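Novice: Features from Swiss-Prot:
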type    : residues  : note
MUTAGEN : T86 to E  : Mimics phosphorylation
MUTAGEN : T86 to A  : Abolished phosphorylation by AKT1. Abolished phosphorylation by RPS6KB1; when associated with A-398
MUTAGEN : S128 to A : Abolished phosphorylation by PKC, leading to deacreased ability of the mTORC2 complex to phosphorylate SGK1
DOMAIN  : 139-267   : domain 'CRIM'
DOMAIN  : 382-487   : domain 'SIN1-type PH'
MUTAGEN : T398 to A : Abolished phosphorylation by RPS6KB1; when associated with A-86
Amino acid sequence: MAFLDNPTIILAHIRQSHVTSDDTGMCEMVLIDHDVDLEKTHPPSVPGDSGSEVQGSSGETQGYIYAQSVDITSSWDFGIRRRSNTAQRLERLRKERQNQIKCKNIQWKERNSKQSAQELKSLFEKKSLKEKPPSSGKQSILSVRLEQCPLQLNNPFNEYSKFDGKGHVGTTATKKIDVYLPLHSSQDRLLPMTVVTMASARVQDLIGLICWQYTSEGREPKLNDNVSAYCLHIAEDDGEVDTDFPPLDSNEPIHKFGFSTLALVEKYSSPGLTSKESLFVRINAAHGFSLIQVDNTKVTMKEILLKAVKRRKGSQKISGPQYRLEKQSEPNIAVDLESTLESQNAWEFCLVRENSSRADGVFEEDSQIDIATVQDMLSSHHYKSFKVSMIHRLRFTTDVQLGISGDKVEIDPVTNQKASTKFWIKQKPISIDCDLLCACDLAEEKSPSHAVFKLTYLSSHDYKHLYFESDAATVSEIVLKVNYILESRASTARADYLAQKQRKLNRRTSFSFQKEKKSGQQ
């Protein structure tokens with residue numbers, strides 16, 4: 001047993017003892033108040049009065065003044081009691097009793113009295129269920145749509161319906177295209193079928209979407225189930241297929257092309273434009289002639305006249321002087337435009353301006369056309385590229401790609417030009433419209449491996465010349481192809497160039513004649 005007379009040590013011991021035994025915390029609060037009262041009753045002593053004794057006692061008790069227990073701190077929740085494990089267990093038992101009150105216990109007892117079969121039958125009496133007559137109600141919209149579209153479920157092109165952009169207008173990038181169908185009858189082919197496709201679709205996907213919409217609308221005749229049997233061509237606003245250009249590449253995205261009018265054309269295995277027999281009508285005009293392709297002999301002469309005038313004026317608006325058609329063998333007799341080609345019994349006509357007549361000898365060209373020449377002239381309008389060298393003024397050359405079609409001539413520099421562009425000016429791309437082309441002549445041919453040709457065109461009211469070199473076979477093919485294009489197009493620039501060239505030749509001839517005459521007189 002220990003005897004302590006220091007109240008501070010005793011208070012600290014009591015606090016430490018109540019850490020684990022006092023759950024209320026009230027003793028701790030009482031003891032703190034007692035410390036405050038103790039300080040008031042024992043003020044600090046005056047220095048000098050038994051200073052050594054006070055200093056000794058204060059040195060021993062300095063660490064215990066207001067010493068509280070280690071685990072108890074003074075805060076706003078100082079007097080809040082933490083729940084013990086016993087209280088938590090009692091709370092859990094209380095909740096279990098409440099849940100038991102909500103449950104109802106029913107005791108199962110065996111049935112002692114036996115009931116007869118009639119009593120059991122009366123308990124579960126069979127009900128008579130009468131069959132309801134079929135209701136003649138209104139059909140749902142879904143049933144009506146399924147009856148109206150019996151081919152929708154059997155559409156072989158359903159996989160391409162996901163590229164239909166009609167439900168995505170305004171939310172996703174789409175593209176609206178008018179598609180002409182040359183495989184239709186003569187009446188239906190005049191009206192295009194509007195297709196809205198996703199901008200991310202490829203050309204092959206667009207062909208499948210066109211076939212899907214064509215089949216869904218129940219059009220005739222039926223299409224081939226293979227999408228690869230069709231291709232897309234550029235078409236005019238009136239539905240005429242532009243065969244001068246190849247079909248669109250099926251692997252390219254459709255947003256790459258800016259055409260709003262296309263035509264769905266069936267592919268053919270044989271070379272050429274189609275496997276069917278091609279029919280051509282020759283239209284003679286001033287400074288050249290044109291070959292108009294027709295599908296059959298049932299076409300009217302009015303359609304042939306419109307195509308001939310459009311071919312003559314090119315991209316210009318069809319306005320100004322009016323024209324008429326005459327048979328080549330019957331001058332000054334206009335052809336009935338409402339009649340068909342079959343009733344004319346002729347394949348060669350002449351395009352004459354109204355209120356005028358054919359001059360003598362203007363159209364005295366040979367009417368006999370070799371079929372090989374016709375095929376060469378038709379193929380000349382198809383796009384083809386050649387790799388040649390362009391000759392500049394200082395006689396240095398630049399490798400270029402020369403692309404020739406029925407509408408324009410494109411000159412694109414080859415990208416790999418490190419040697420030529422290091423010291424010289426880089427060649428820029430050039431595009432020349434065929435209406436501005438004037439002539440294409442062979443300049444020189446030194447050997448089978450080297451030849452030079454000259455291309456003349458109109459630029460800003462002045463004639464410019466471009467010189468190219470390549471092997472003799474390539475140069476000969478290019479010159480022949482360009483001349484076929486020039487002969488089939490009635491170009492004003494070419495006519496003016498030939499007239500100017502003829503005037504220079506006449507002036508030179510007259511000058512040499514006068515010079516010879518003067519020398520003879522002397």
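Including glycine, each Cβ sits where the backbone N, Cα and C put it.
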Novice: With a 10 Å radius around each C-beta, find which of these mutagenesis positions (T86, S128) has the fewest other C-beta atoms nearby.
Specialist: S128
Novice: Tell me the Cα distance separating S128 (mutagenesis position) from T86 (mutagenesis position), rounded to the nearest angstrom.
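Specialist: That separation, Cα to Cα, works out to 65 Å.
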Novice: So if I draw a 10 Å sphere around the Cβ of T398 (mutagenesis position), how many other Cβ atoms end up inside it?
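Specialist: So the number of other Cβ atoms within 10 Å of T398 (mutagenesis position) is 20.
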Novice: Quick one: Cα separation, T398 (mutagenesis position) versus S128 (mutagenesis position), in Å?
Specialist: 99
